[in-house]
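Here's the structure, in structure tokens; my notes come after.
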Amino acid sequence: MTNIRKTHPLLKIINSSFVDLPAPSSLSSWWNFGSLLGVCLAVQILTGLFLAMHYTSDTATAFNSVTHICRDVNYGWVLRYLHANGASMFFICLYLHVGRGLYYGSYMYSETWNIGILLLFAVMATAFMGYVLPWGQMSFWGATVITNLLSAIPYIGTDLVQWIWGGFSVDKATLTRFFAFHFLFPFIVAALVMVHLLFLHETGSNNPTGIPSDSDMIPFHPYYTIKDILGFLIMLTALSALVLFSPDLLGDPDNYMPANPLNTPPHIKPEWYFLFAYAILRSIPNKLGGVLALVLSILVLAIVPMLHTSKQRSMMFRPLSQCLFWFLVAILLTLTWIGGQPVEXPYVIIGQTASVLYFLTILVFMPLVSIMENHLLKW
């Protein structure tokens, strides 16, 4: 008798995705982050669901409801900090996942790559709206500053901002709709993840060499299921340590003060995972220019496949491109540091230099170095 997992209409989909899926035999730990992101999403949806049972999206009670969760709800503090630090873990895994894609040429699967960029935007939007919900000082002012950027759009900007706010400032209407969207978006993300995997399974996984691996495939289960479970354990241990030992390490102390529209915090800044984009935004003195640079800092990933000039797919055997890749990582770390600093010298000029180098590296240096490597290999 044929195994039920191969004949049952539902089980055979799961079987062909997670059990009998042929996978390259040489996948390194950098291929673990996809499954880790799945775990992060599950953790966020579950903790978020339980938090939503106790949270109230009203300006008068939002801050107090979060305090109530932490003080009065059984293990509410664990839920709250798992959710807040789970977002940080989510973005760490996201950035490493994207970095892996850039390094090993996974962007050549353009459909999977483009859905991934869409996912990145969706997760960023979700995280931004979630940060507004506790209704602390940084929640309120972060929402005011970032939504206000849309007013830079010519002609419709001001109307658009007021439409998003639901009034003439960030207020009750804004908080209520942000809660509604913050609840909805993770499910849209989950649907997009399905599409992401659908397109990935059309082509099969890439591998570290960038060479087609059809001649050397192994079943996903047990090899990669065990490997993924080890990844889960390591990540969940790190997340637990963060939640139980220093839950506020990555947060902003200003958010423990209730939102006050009459008192601006000395330094308005987003969560750490948006600081690189915030630094790029601030490095351009013009409002519209800054907004465009902010969007392009992520959207530039969409044109990376068009800029692939190398005869090889992966950077595994391209030392010059590897140097540029790590240079790009250093630039992003520099931008993250600058995003958290006040707008004064020398930070302004460092941020502007790093922003220019970020775009130059992706758009100019990498394609040129790839062409140079082709010539060095006499290809």
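Positions of Cβ are set from backbone N, Cα and C atoms, glycine also.
The feature heme b b562 binding site is assigned by Swiss-Prot to His83, His182. A 10 Å cutoff on Cβ-Cβ distances gives His83 (heme b b562 binding site) a total of 21 other Cβ atoms nearby, all chains included. His83 (heme b b562 binding site) falls within a helical segment according to DSSP.
Look at Swiss-Prot and you will find His97, His196 tagged as heme b b566 binding site. Taking the Cβ of His97 (heme b b566 binding site) as centre and 10 Å as the limit, one finds 20 other Cβ atoms among all the protein chains shown.
Taken from Swiss-Prot, the feature ubiquinone binding site applies to His201. Of all Cβ atoms in the shown protein chains, 13 besides its own fall within 10 Å of the Cβ of His201 (ubiquinone binding site).
DSSP assigns Ala190 (variant position) to a helix in the three-state reduction. Around the Cβ of Ala190 (variant position), 13 further Cβ atoms fall within 10 Å across all displayed protein chains. One natural variant named in Swiss-Prot is Ala190 to Pro, and its note says In strain: Isolate TK 18613.
If you draw a 10 Å sphere around the CB of Met235 (variant position), it holds 21 other CB atoms from the protein chains shown. As a natural variant entry, Met235 to Lys appears in Swiss-Prot alongside the note: In strain: Isolate TK 18667.
Taking Cβ-Cβ distances under 8 Å and a sequence separation of 6 or more, Pro253 (variant position) has no neighbours in its chain. Among the natural variants in Swiss-Prot is Pro253 to Gln, noted as: In strain: Isolate TK 18667.
Counting Cβ atoms from all protein chains shown, Leu288 (variant position) has 14 others lying within 10 Å of its own Cβ. In the three-state DSSP reading, Leu288 (variant position) counts as helix. Leu288 to Met appears in Swiss-Prot as a natural variant; the accompanying note says: In strain: Isolate TK 18667.
Natural variation at this site is recorded by Swiss-Prot as Val348 to Ile, annotated: In strain: Isolate TK 18501 and Isolate TK 18613. In the structure as shown, the Cβ atom of Val348 (variant position) sits within 10 Å of 16 other Cβ atoms.
Within 10 Å of the C-beta of His182 (heme b b562 binding site) we count 21 further C-beta atoms, all protein chains included. Cβ neighbours within 10 Å of His196 (heme b b566 binding site), excluding its own Cβ and spanning all shown chains: 21. For Ala190 (variant position), the nearest neighbour among the listed recorded positions (His97, His196, His201, Leu288, Val348), judged by C-alpha distance, is His196.
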